[in-house]
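Annotated features in Swiss-Prot:
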{"type": "BINDING", "residues": "His83, His182", "note": "heme b b562 binding site"}
{"type": "BINDING", "residues": "His97, His196", "note": "heme b b566 binding site"}
{"type": "BINDING", "residues": "His201", "note": "ubiquinone binding site"}
{"type": "VARIANT", "residues": "Thr191 to Ala", "note": "In strain: Isolate DUPC 6271m and Isolate FMNH 85134"}
{"type": "VARIANT", "residues": "Ser257 to Thr", "note": "In strain: Isolate DUPC 6271m and Isolate FMNH 85134"}
{"type": "VARIANT", "residues": "Val295 to Met", "note": "In strain: Isolate FMNH 85134"}
Amino acid sequence: MTNIRKNHPLMKIMNSSFIDLPTPSNISSWWNFGSLLGACLALQIITGLFLAMHYTADTTTAFSSVTHICRDVNYGWVIRYLHANGASMFFLCLFIHIGRGLYYGSFTLSETWNIGIILLFTVMATAFMGYVLPWGQMSFWGATVITNLLSAIPYIGTNLVEWIWGGFSVDKATLTRFFAFHFILPFIIATLVMVHLLFLHETGSNNPLGTSSDSDKIPFHPYYTIKDLLGLMLLILLTMTLVLFSPDLLGDPDNYSPANPLSTPPHIKPEWYFLFAYAILRSIPNKLGGVLALVFSILILAIIPMLHTAKQRSMVFRPLSQYLFWILTADLFILTWIGGQPVEHPFITIGQMASILYFSLILIMMPVVSLIENKMLKW
């Protein structure tokens, strides 16, 4: 008798990806975040679809349509807050997923890593455009400030900004196109996720030791399906706690005021997950320099495989590199905090020091320390 799971054209793709997939036997809970990101993406697409049924992408009605969703639509408030806080959970899982890749040397799987960087940029663009849609004060001014950064590009900058706006300021045309892009991008992300998995399954997963797992693999199901399910339950618990007890904890109170082009909020700041990059942007007085630092703060991930000077792939047996990794983590926390503070002393200086430390750690300290650790192997 033929096994439909292994022979059916569609089923065998699912089977080789999620059931009979040979997986390293020792991957830890840090490997759970890939599946959690998939769950977050599914949540965002489903809740987003229901929100789009009631939302109107027009400057006169956008704000009131979001209010209508929260007040008049059945469980509209749950859907709206699941979508808003789901984005926060998405980025939390994303940062941990990237951190795990850095710590355990998963960036040596270059195709998977590069698709991951493209995914990160796409998710960030999607989240930014989504934040503009409620058309509150922070939505409007956030859109104005961030899109205006493109005007720093020499010669074509101003034309480029006006082309993106669809006019001479952020207005109806901007909101309409941002809604269109915000709707389509998650499906592009889902396609990129499939490519990400395709490349991952070409090489197989890394493991905490950074060694070859070829001699010791186990089937993905039931071992890791159960393990991922536990992670999913914990993620649902955290998300629902946030949604039901403190839905506005991570939001900005200014976004409960309708957009007013004539009144600038005292402190314009993005959502928490962009604050680290925003702090790096603000730490450089020159506009073009700030924009380049902002882009490079994320694009730097692409050159990490080239900066890998260690003989060992993982940081598990490299205590000095571990020390620098956790300093980098602490530095990102500091940058996130600084990004939410006003531009005044001492925050400016702290932000500049943290930005210098961020680039120094990745570009200089980590490669040098890895070389020292290589020498230590011979002692």
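Heads up, the Cβ atoms here are built off N, Cα and C, so glycines get one too.
Quick caveat, the model's predicted, so the values are computed rather than measured.
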Task = For Ser257 (variant position), list the number of other Cβ atoms lying within 10 Å of its Cβ atom.
result = 15
Key: For His201 (ubiquinone binding site), nearby residues of its own chain (Cβ under 8 Å, 6 or more apart in sequence)   = Ser16, Ser17, Leu21
Key: Nearest-integer angstrom distance between the alpha carbons (Cα) of His196 (heme b b566 binding site) and His182 (heme b b562 binding site)   = 21
Request  = Specify the count of other C-beta atoms within 10 Å of the C-beta of His97 (heme b b566 binding site).
outcome  = 19
Request  = Give the helix, strand or coil assignment DSSP yields for Ser257 (variant position).
outcome  = coil
Key: Number of Cβ atoms other than its own within 10 Å, given for Val295 (variant position)   = 15
Inquiry  = For the C-alpha pair, I'd like the distance in angstrom between Thr191 (variant position) and His182 (heme b b562 binding site), rounded off.
reply    = 15
Request  = Could you check which of the binding-site residues (His83, His97, His182) sits closest to Ser257 (variant position), going Cα to Cα?
outcome  = His83
